[in-house]
Amino acid sequence: FDGRNAAPSDKASDLISLAVRGCCSHPACSGNNPYFCGGKR
């Protein structure tokens with residue numbers, strides 16, 4: 001079970017981290033999501 005569940009969740013977290021990185025490069029988006037972007041202003 002663990003081996004089968006690892007791949008989809010890894011793909012999902014990769015997509016999420018890519019989306020978050022894109023968001024954090026935009027001041028308006030990173031300002032609205034400080035917890036995603038390290039909480040830095």
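Each residue, glycine too, has its Cβ placed from N, Cα and C.
Now, the feature entries from Swiss-Prot:
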MUTAGEN   SER30 to Ala  Small increase of inhibitory potency on alpha-3-beta-2/CHRNA3-CHRNB2 nAChR (Lt1.3-II)
MUTAGEN   ASN32 to Ala  Loss of inhibitory potency on alpha-3-beta-2/CHRNA3-CHRNB2 nAChR (Lt1.3-II)
MUTAGEN   ASN33 to Ala  Loss of inhibitory potency on alpha-3-beta-2/CHRNA3-CHRNB2 nAChR (Lt1.3-II)
MUTAGEN   PRO34 to Ala  Loss of inhibitory potency on alpha-3-beta-2/CHRNA3-CHRNB2 nAChR (Lt1.3-II)
MUTAGEN   TYR35 to Ala  Important decrease of inhibitory potency on alpha-3-beta-2/CHRNA3-CHRNB2 nAChR (Lt1.3-II)
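Locations of recorded Swiss-Prot features on the structure.
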residue : record               : contacts (Cβ under 8 Å, 6+ apart)
SER30   : mutagenesis position : CYS23, CYS24, PHE36, CYS37
ASN32   : mutagenesis position : none
ASN33   : mutagenesis position : VAL20, CYS23, CYS24
TYR35   : mutagenesis position : none
>> Counting across all protein chains present, how many other Cβ atoms fall within 10 Å of the Cβ of PRO34 (mutagenesis position)?
In response: 12
> Helix, strand or coil at SER30 (mutagenesis position), per DSSP?
Replying inline: helix
